[in-house]
Amino acid sequence: MAHVVILGAGTGGMPAAYEMKEALGSGHEVTLISANDYFQFVPSNPWVGVGWKERDDIAFPIRHYVERKGIHFIAQSAEQIDAEAQNITLADGNTVHYDYLMIATGPKLAFENVPGSDPHEGPVQSICTVDHAERAFAEYQALLREPGPIVIGAMAGASCFGPAYEYAMIVASDLKKRGMRDKIPSFTFITSEPYIGHLGIQGVGDSKGILTKGLKEEGIEAYTNCKVTKVEDNKMYVTQVDEKGETIKEMVLPVKFGMMIPAFKGVPAVAGVEGLCNPGGFVLVDEHQRSKKYANIFAAGIAIAIPPVETTPVPTGAPKTGYMIESMVSAAVHNIKADLEGRKGEQTMGTWNAVCFADMGDRGAAFIALPQLKPRKVDVFAYGRWVHLAKVAFEKYFIRKMKMGVSEPFYEKVLFKMMGITRLKEEDTHRKAS
C-alpha cells in the first residue's frame, strides 16, 4: 500500500485529494495536509471585500467532507520537506512519510517586496485570502464613513491580474449603488502590465479594448508599466517606465483605501527543498507535472514554475487559473496512478485550457483560452451581465462539488467536451515517456 500526500487544500489541492482517492481506491492511502482547516473559494474574495458575500458563503470546514471519502486530513502547516527521506515535518513537530507527494500549496504573498504594502501596516489591502478580504471590507467600511482617494491594481511581479480589475469595478459599482461615487476625490488603477488587459498572457481576445473601456466608463484613471516602490503615510510611491524600462514619471498618490495584488513566491517549506524549485520558490516540473529532480514529487497550480510569456518593461508573471489548475491536477493523478500500477512509461499531459469568469459589478468578463498560453486554438473574451450571473452560479457549483467530494462530475466532463474543452490531452494518454 502506497501513501500519497497532497500538500495544500485550495482550489487545486482539495479536488486533487478527491480525484486521487477515486483513482487509487482503498488499496492506497491518501492524506491531505493544509495549514487551514477550512476550504475557501478564492475567486469570490472580491465580493467579500465589499460585503456582497460573507465568509460563510464561500468557506467551510474541510475535515467532515474529505474523511467521509476515506481521505486522512491533517490541519497543520508543513515546516520542512525532506525529499530524500520522503518526510514532511509539521508545525507540531510530527512527521508524515510519503511515497508520492503532490504539491498544491498556492503561494506565499510577497508583501516584503514593497515596504508598507502589508495589509497590517497601512491602507493597502489584499483579497488573496478570505482573511485578507474580510480585512479589506472593514477598511472599505471606514472609507464609506470618511471618503478619500482609492488606488487599486497589481504590483510588479504579480501574475494574477484578473482580481485587480474585478475589485476595481466592483468597488466602483458598489459606490454608485450607495450614491457615494462622487464623494471619492480620485480613483486610480495601477498595474505592472504593459497595457490594460494584458493579464500576464498577452491578452485574450479583445481584453485590452473591453477592460480599457470598462475602467474609463467608471471614471477610473489607469496607469500601466508601473512599479510601486513603497507605501508610507497614506501615500503610494509609483514609478512608471517606458517600453525600454526607462523611468518616465514618478508619482506620489494619496490613498485612503487601496488594494494591490502582490507578487507571489513559493511557500518556505517547498522553496527550501534543494533542487526542487526555481529562485522564486516555484516547483520545476516537466510537461507531466512531475518534478524535474524528484520522480515521486508532482506539483500543480500556483506552486509550479511557469516562465513569463514575454519580457515586459516591468516584471509580470503568467497566471494559473481554475480550470488550468484542474487540468494539471488530473494529469498528475493519472501519472501517479500509472506509476503505482507499474506503467511508469505511460505519461499524461494536461491541456492547460483556461475558462474564467470575472465579475465587474452588475456585469462581468469571461474568457476562454485553449490553451491559456499562446499559441491558442480558441481565444475569446466576452463582456456582459450574463457573466456576472454565470460567476454567481459557478461559485455555488464549485463549492457543492467540494462538499460532494467530486473533482469532475461526468456531466461537467461531457458538457465541456462538447465545447471542445478537456482537462487532458487525450491523444497523449498513452504516450511513452522518452
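Glycine residues also receive a Cβ, built from the backbone N, Cα and C atoms like all the rest.
Annotation for Gly322 (FAD binding site): spatial neighbours Thr11, Pro43, Val355, Cys356, Phe398, criterion Cβ-Cβ under 8 Å with sequence separation of six or more. When secondary structure is read from DSSP and collapsed to three states, Gly322 (FAD binding site) falls in the helix class. Annotated FAD binding site per Swiss-Prot: Gly8, Ala9, Gly10, Thr11, Gly12, Ser34, Ala35, Ser77, Ala78, Ile302, Gly322, Lys391, in sequence order, evidence recorded as experimental evidence.
For Cys128 to Ala, Swiss-Prot lists a mutagenesis experiment annotated as follows: No effect on FAD reduction. Strongly reduced activity with decylubiquinone. All protein chains included, Cys128 (mutagenesis position) registers 20 other Cβ atoms within 10 Å of its own Cβ.
According to Swiss-Prot, the experimentally introduced change Cys128 to Ser is described as follows: No effect on FAD reduction. Abolishes activity with decylubiquinone.
In Swiss-Prot, a mutagenesis experiment is listed as Cys160 to Ala, annotated with the note Strongly reduces FAD reduction. Abolishes activity with decylubiquinone. A coil conformation is recorded for Cys160 (mutagenesis position) in the three-state DSSP classification, outside any helix or strand.
Residues or ranges marked as active site, cysteine persulfide intermediate in Swiss-Prot (evidence: experimental evidence): Cys160 (among others).
Record note (Swiss-Prot), mutagenesis His198 to Ala: No effect on FAD reduction. Reduced activity with decylubiquinone. The unchanged residue is displayed. Within the same chain, the residues at least 6 positions away from His198 (mutagenesis position) whose Cβ sits under 8 Å from its Cβ are Phe161, Ser207, Lys208, Thr224, Thr312, Thr316, listed in sequence order.
For the recorded site, Cys356 (mutagenesis position), the DSSP three-state label reads strand. Cys356 to Ala appears in Swiss-Prot as a published mutagenesis result, with the remark: Complete loss of enzyme activity. Abolishes enzyme FAD reduction. Abolishes activity with decylubiquinone.
Annotation comment: Swiss-Prot describes Cys356 (among others) as active site, cysteine persulfide intermediate, evidence class experimental evidence.
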**Item:** Cβ neighbours within the same chain of Ala78 (FAD binding site) - under 8 Å, at least six residues apart
**Value:** Leu7, Ile33, Ala35, Ile88, Thr89, Leu90, Ala91, Thr105, Val267, Ala269, Val270
**Request:** Return the single residue from the binding-site residues list (Gly10, Gly12) that has the minimum number of other CB atoms within 10 Å.
**Result:** Gly10
**Request:** Would you give the longest CA-CA distance, in whole angstrom, between residues of Gly8, Ala9, Gly10, Thr11, Gly12, Ser34, Ala35, Ser77, Ala78, Ile302, Gly322, Lys391, the set recorded as binding FAD?
**Result:** 33
**Prompt:** Cα of Gly8 (FAD binding site) to Cα of Cys128 (mutagenesis position): how many Å, rounded?
**Reply:** 15
**Request:** Would you count the other C-beta atoms found within 10 angstroms of the C-beta of Gly8 (FAD binding site) for me?
**Result:** 28
**Fill in**
For Cys160 (mutagenesis position), the closest of the recorded positions by C-alpha position, picking from Gly10, Gly12, Cys128, is Cys128
**Request:** Run through the Cβ atoms and count how many others sit within 10 Å of the one on Ala35 (FAD binding site).
**Result:** 17
